[in-house]
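Colleague: Below is a structure I'd like to ask you about.
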Amino acid sequence: MENSFKAALKAGRPQIGLWLGLSSSYSAELLAGAGFDWLLIDGEHAPNNVQTVLTQLQAIAPYPSQPVVRPSWNDPVQIKQLLDVGTQTLLVPMVQNADEAREAVRATRYPPAGIRGVGSALARASRWNRIPDYLQKANDQMCVLVQIETREAMKNLPQILDVEGVDGVFIGPADLSADMGYAGNPQHPEVQAAIEQAIVQIRESGKAPGILIANEQLAKRYLELGALFVAVGVDTTLLARAAEALAARFGAQATAVKPGVY
């Protein structure tokens, strides 16, 4: 039951991750053995639901890689279901201010600390009430990562960092660059300056900074600045580009692909 991902962040040990968008338990298990510290199961932009998240959690469970789940929104009903199927670490998208960060934390806590509904007899998370004192232990093992993706969220970062129960803050470079007027160009100097400043600010607050970036030089730069959970690739991108490269080596004419954010 111990959340080893949360423990690693608290100890200041950088965690390298991979984004999962294929929504497949088979590919999730394949990648769980690849050596990444954590795997992000994406419920915001990938075609996932509670059932597909569950099967991926089950597939990853025997491996050292730790699952992180991103719901589609900061929704306590959806979060409750994801926690009951066994999610312990959440990446909550589009958090704009401290109140929204507090709502995310409260959704992960049983009363009186929060509003999570008690249904442990039905829940994989408690192993159907086979984990002794699950209801007393669960709150402390929840890891809440909130995602800042706009100029407004950046402005409110100091207040977000003050919210008790927020373990880390993840910078979303794609949406942030779009909000700053540089859609598709997170490497623009102004965007990079904002990202770097935020990483330093988050780390100095005692929280864990995180980001997704497929550029290896930038990933290493962010780690040097103090980022503690960094996703360095996306399964869909890795599969698509590798397949195109293989076909091209045998003379196939692939559709030209404009380099993406990830």
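Just so it is clear, glycine is given a Cβ too, placed from its N, Cα and C backbone atoms.
Annotations per Swiss-Prot:
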MUTAGEN   HIS45 to Ala or Gln  Loss of activity
ACT_SITE  HIS45  active site, proton acceptor
MUTAGEN   ARG70 to Ala  Loss of activity. Still able to bind pyruvate
BINDING   GLN147, ALA174, ASP175  substrate binding site
BINDING   GLU149, ASP175  divalent metal cation binding site
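Give me the structural setting of these features: burial, nearby parts and distances.
Modeller: Its Cβ placed at the centre, HIS45 (mutagenesis position) has 14 other Cβ atoms within 10 Å.
Classification of HIS45 (mutagenesis position) by DSSP places it in coil, neither helical nor stranded.
Counting only residues at least six positions away in the same chain, the Cβ atoms of LEU40, ILE41, ASP42, GLY43, GLU44, LEU90, LEU91, VAL92, PRO93, GLN147 sit under 8 Å from the Cβ of ARG70 (mutagenesis position).
In sequence order, MET94, GLU149, THR150 are the residues near ASP175 (substrate binding site), counting only same-chain partners six or more apart with C-beta under 8 A.
According to its DSSP assignment, ASP175 (substrate binding site) is helical.
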Colleague: Rounded to an integer, what is the Cα-Cα distance in Å between ALA174 (substrate binding site) and HIS45 (mutagenesis position)?
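Modeller: Distance (Cα to Cα, whole Å): 12 Å.
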Colleague: Roughly how wide, in whole Å, is the group GLN147, ALA174, ASP175 that binds substrate, by largest Cα to Cα distance?
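Modeller: Result: 12 Å between the two most distant Cα atoms.
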Colleague: Among all protein chains shown, how many Cβ atoms are found within 10 Å of the Cβ of GLN147 (substrate binding site), not counting that one?
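Modeller: So the number of other Cβ atoms within 10 Å of GLN147 (substrate binding site) is 24.
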Colleague: Within 10 Å of the Cβ of ALA174 (substrate binding site), how many other Cβ atoms can be counted across all chains shown?
Modeller: 17
